[in-house]
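This report concerns only the one structure given below.
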Amino acid sequence: MNVRRALADTSVFIGIEATRFDPDRFAGYEWGVSVVTLGELRLGVLQASGPEAAARRLSTYQLAQRFEPLGIDEAVSEAWALLVSKLRAAKLRVPINDSWIAATAVAHGIAILTQDNDYAAMPDVEVITI
């Protein structure tokens, strides 16, 4: 089987947590995870409404930690600046964290695996919507 690399965004982990889909569906992918996604998931643990929600979110955060973390380095920051420049020129606004996740994918030459439409308008970003 040919394995394809992809960067799973925060929505994918939230979808797994909410059991909207089975993670085995993505057996053909080698997942990476942005440090931005890790931060968003950790924030979810810290801001959970109660102990049950916190435990569920912690489990999701720990799942995400099992995948290759992709950090923000000079290549990612360059990709981010170019991406945001193009978006601003087109008068498009996207969530700031999503722009960093997209830049991470672009810098590493991999697609983003997502449930969101936030990446649809982003130039040069390969998106796999689930």
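Yeah, the Cβs are placed from backbone N, Cα and C, and that goes for glycine too.
Where a substitution is noted, the model still shows the residue that was there originally.
What Swiss-Prot records for 7-130 is domain 'PINc', and it gives sequence analysis as the kind of evidence. For the mutagenesis experiment ASP9 to Ala, the note given by Swiss-Prot reads: Does not inhibit growth, forms complex with VapB4. Per Swiss-Prot, Mg(2+) binding site is recorded for ASP9, ASP98, and the stated evidence type is sequence analysis. Listed in Swiss-Prot is the mutagenesis experiment GLU40 to Ala, annotated as follows: Does not inhibit growth, forms complex with VapB4. One mutagenesis experiment catalogued in Swiss-Prot, ASP98 to Ala, is accompanied by this note: Does not inhibit growth, forms complex with VapB4.
Swiss-Prot feature annotations superimposed on the structure.
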{"residue": "ASP9", "record": "mutagenesis position", "CB count, 10 Å": "27"}
{"residue": "GLU40", "record": "mutagenesis position", "CB count, 10 Å": "20"}
{"residue": "ASP98", "record": "mutagenesis position", "CB count, 10 Å": "22"}
Checklist entry - C-alpha of GLU40 (mutagenesis position) to C-alpha of ASP9 (mutagenesis position): distance in Å? => result 10
Checklist outcome for this item: Secondary structure of the domain 'PINc' (7-130) by DSSP, residue by residue, totals 68 helix, 18 strand, 38 coil
